[in-house]
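S.K.: Below are the features listed in Swiss-Prot for this protein:
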type    : residues                                 : note
BINDING : A404, G444, T445, G446, K447, T448, L449 : ATP binding site
MUTAGEN : F295 to E                                : Reduces interaction with RAD51 and inhibits HR-mediated DNA repair. Strongly reduce, but does abolish, interaction with RAD51; when associated with E-340
MUTAGEN : F340 to E                                : Reduces weakly interaction with RAD51. Strongly reduce, but does abolish, interaction with RAD51; when associated with E-295
MUTAGEN : K447 to A                                : Inhibits HR-mediated DNA repair
MUTAGEN : D500 to A                                : Inhibits HR-mediated DNA repair
Amino acid sequence: MQTSSSRSVHLSEWQKNYFAITSGICTGPKADAYRAQILRIQYAWANSEISQVCATKLFKKYAEKYSAIIDSDNVESGLNNYAENILTLAGSQQTDSDKWQSGLSINNVFKMSSVQKMMQAGKKFKDSLLEPALASVVIHKEATVFDLPKFSVCGSSQESDSLPNSAHDRDRTQDFPESNRLKLLQNAQPPMVTNTARTCPTFSAPVGESATAKFHVTPLFGNVKKENHSSAKENIGLNVFLSNQSCFPAACENPQRKSFYGSGTIDALSNPILNKACSKTEDNGPKEDSSLPTFKTAKEQLWVDQQKKYHQPQRASGSSYGGVKKSLGASRSRGILGKFVPPIPKQDGGEQNGGMQCKPYGAGPTEPAHPVDERLKNLEPKMIELIMNEIMDHGPPVNWEDIAGVEFAKATIKEIVVWPMLRPDIFTGLRGPPKGILLFGPPGTGKTLIGKCIASQSGATFFSISASSLTSKWVGEGEKMVRALFAVARCQQPAVIFIDEIDSLLSQRGDGEHESSRRIKTEFLVQLDGATTSSEDRILVVGATNRPQEIDEAARRRLVKRLYIPLPEASARKQIVINLMSKEQCCLSEEEIEQIVQQSDAFSGADMTQLCREASLGPIRSLQTADIATITPDQVRPIAYIDFENAFRTVRPSVSPKDLELYENWNKTFGCGK
């Protein structure tokens with residue numbers, strides 16, 4: 001009977017939930033019905049009424065339906081679980097006013113019973129450790145006594161030197177927090193004020209009348225911190241301000257007392273307005289103190305950074321930051337001709353700005369920044385920085401073995417360039433190196449690589465420039481850049497100035513040429529070999545071009561060595577193939593390499609590199625598209641000769657026979673080769 005009754009109960013509940021699900025009611029009851037179904041499934045499976053497989057299927061089915069309602073963003077079919085309850089709670093609440101103040105203050109914290117117990121325990125411990133010598137501060141179990149004198153400004157010196165009776169002052173007590181008394185014990189007794197009647201007007205302010213007044217507590221020494229801080233130790237100060245009136249007028253500041261207390265305490269004690277503001281702060285809540293860290297202008301911050309960077313002594317007094325008039329930027333007013341002082345300097349040292357010595361701005365506004373080298377004194381620092389950072393090449397070193405072929409050109413360059421730079425003591429006089437070298441020939445033969453190898457093997461500073469790096473939209477900037485380039489190169493001797501595509505910079509001058517372009521060429525020729533140049537300068541200009549016939553005659557004269565870089569011969573092409581294939585997996589025999597070299601006649605060095613790159617893609621192209629995503633690098637087959645045969649069908653020589661004939665004729669006329 002129990003089994004049949006329980007089944008009937010389960011059946012009725014199942015039917016009830018099914019009716020709630022299938023009816024057109026809102027989504028809330030539907031979600032509850034699905035959740036009830038899931039609970040029934042778990043209960044039936046726990047009591048072994050259904051199998052695990054059946055429970056898993058049913059649970060998955062109803063869980064998906066339940067999540068479809070819960071996770072849906074649709075207003076009609078989904079269920080918003082949170083918005084309704086949140087809006088209900090927030091709908092009846094009134095918004096807080098902007099003038100709302102928190103009930104949690106320092107006074108309320110000190111009135112708590114737990115804090116009072118801690119303070120009493122601290123008092124007992126401090127009383128046990130109190131020494132008899134500290135007579136100026138007497139700590140009882142319930143009160144703290146301060147030996148404050150009764151100041152009578154108009155009295156004689158004897159009256160001002162006398163101290164009040166200790167028994168009379170013992171009645172005027174005031175409770176202070178534990179940390180206040182601890183620091184007051186360390187600070188002992190302040191010095192007495194003596195003979196103030198000569199300098200002060202008639203004024204008398206006895207301290208005894210304000211014994212019951214509440215003291216405002218701030219630090220005796222150091223800066224005043226904000227009261228509304230999260231730490232209780234930082235909120236509790238030590239400096240005592242009278243809440244009703246000041247003890248000292250503004251004209252009665254004693255130097256000894258001022259040096260003892262610090263400027264912040266004396267200002268607060270001597271200024272009645274500030275004293276009144278402090279008492280108002282105690283009543284109305286925490287307010288920001290006037291002795292917070294002062295604002296620093298961009299110039300002052302830059303000066304501090306320079307002092308820290310160059311480890312120079314701090315020469316600025318306290319008036320450098322607080323005693324002068326604050327203004328954004330420079331200390332003087334900026335007009336039309338004023339100079340903006342950036343907060344962070346661009347130059348980060350003497351070497352990166354072309355030998356310019358970076359000067360701290362605090363050293364003086366009229367003190368100029370003198371360059372380390374006299375040859376750079378008339379140059380703009382921005383141009384020097386551009387040359388040092390953008391034009392100077394910091395690439396990897398290049399060896400002569402990396403250049404295939406051109407044995408005559410390499411031997412000539414070693415003879416006239418590398419050796420004189422390595423041994424300048426031997427190559428003097430007529431043995432001195434030339435001022436310029438011109439490397440001409442078809443494109444892709446290694447002219448740029450030779451220029452880098454010259455700088456790498458000779459240990460020289462390498463400048464790689466182009467026509468675009470020397471031109472500017474401003475009139476006169478191009479020739480200034482050329483002058484700065486050679487000036488920096490003279491400071492960085494030995495130096496190699498490599499000009500790729502030199503025909504675009506030193507083309508033939510004509511009547512229809514622009515004036516700015518003509519001035520740049522003239523300045524370049526003068527700096528290369530002019531009246532101001534020295535024969536002892538170890539500066540080499542290396543120009544590379546594939547259009548030598550367009551170079552100006554004056555530039556051609558200054559480029560003394562004009563070396564023809566022809567297409568690589570068979571041995572050079574073989575060396576290129578072997579060097580490139582040694583880095584890859586290949587199965588080429590010696591005969592196959594010879595066939596590749598023979599078929600690649602009239603190929604330049606760049607064409608040979610492109611041929612090997614195209615052949616290396618052959619094994620990848622032989623794979624199926626589906627295998628590329630799953631195959632490992634070790635499963636890719638090596639490069640075979642058939643890949644080179646397929647590559648020869650797509651790669652052609654980039655130099656025509658007509659261009660080769662032009663180069664050979666120019667070499668016979670102006671070249672220095674065999």
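Placement of Cβ uses the backbone N, Cα and C atoms for every residue, glycine included.
Owing to the predicted nature of the structure, the values given are computational and were not obtained by experimental measurement.
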S.K.: Using a Cβ cut-off under 8 Å and a sequence separation of 6 or more, which residues in the same chain sit near G444 (ATP binding site)?
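M.R.: The answer is S604, G605, A606, D607, S654, V655.
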S.K.: In Å, rounded, how far does the Cα of D500 (mutagenesis position) sit from the Cα of T448 (ATP binding site)?
M.R.: 7
S.K.: List every residue in the same chain as L449 (ATP binding site), at least 6 positions away in sequence, whose Cβ is under 8 Å from its Cβ.
M.R.: V398, D402, I403
S.K.: Could you name the residues, excluding A404, G444, T445, G446, K447, T448, L449, of the same chain that surround the ATP site, i.e. Cβ within 8 Å of the Cβ centre of those residues, in sequence order?
M.R.: I403, V406, I450, I565, G605, A606
S.K.: Compute the C-alpha separation of T445 (ATP binding site) from F295 (mutagenesis position), stating it in Å without decimals.
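M.R.: Spelling it out, the Cα of T445 (ATP binding site) and the Cα of F295 (mutagenesis position) are 63 Å apart.
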S.K.: Measuring Cα to Cα, how far is K447 (mutagenesis position) from A404 (ATP binding site) in Å?
M.R.: 11
S.K.: Indicate the candidate from T445, T448 with the smallest number of other Cβ atoms within 10 Å of its Cβ, considering only these binding-site residues.
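M.R.: Result for the binding-site residues T445, T448: minimum number of other Cβ atoms within 10 Å at T448.
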S.K.: Based on Cα distances to F295 (mutagenesis position), point out the closest of the binding-site residues A404, G446, T448.
M.R.: T448
S.K.: Restricting to the same chain and to sequence separations of six or more, state which residues have a Cβ under 8 Å from that of A404 (ATP binding site).
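M.R.: When sequence neighbours closer than 6 are ignored, A404 (ATP binding site) has G446, P568, A572, R573, Q575, I576, N579, G605 within Cβ distance under 8 Å.
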S.K.: For a quick check of understanding: given the listed ATP-binding residues A404, G444, T445, G446, K447, T448, L449, what is the maximum Cα-Cα distance in angstrom, as an integer?
M.R.: 13
S.K.: Determine the Cβ neighbour count for K447 (mutagenesis position): the number of other Cβ atoms within 10 Å of its Cβ.
M.R.: 26
S.K.: Within 10 Å of the Cβ of F295 (mutagenesis position), how many other Cβ atoms can be counted across all chains shown?
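M.R.: Excluding its own Cβ, F295 (mutagenesis position) sees 11 Cβ atoms within 10 Å.
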S.K.: Starting from each candidate's C-beta and looking 10 angstroms out, tell me which of the recorded positions G446, D500 has the most other C-beta atoms.
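M.R.: Result for the most crowded candidate: G446.
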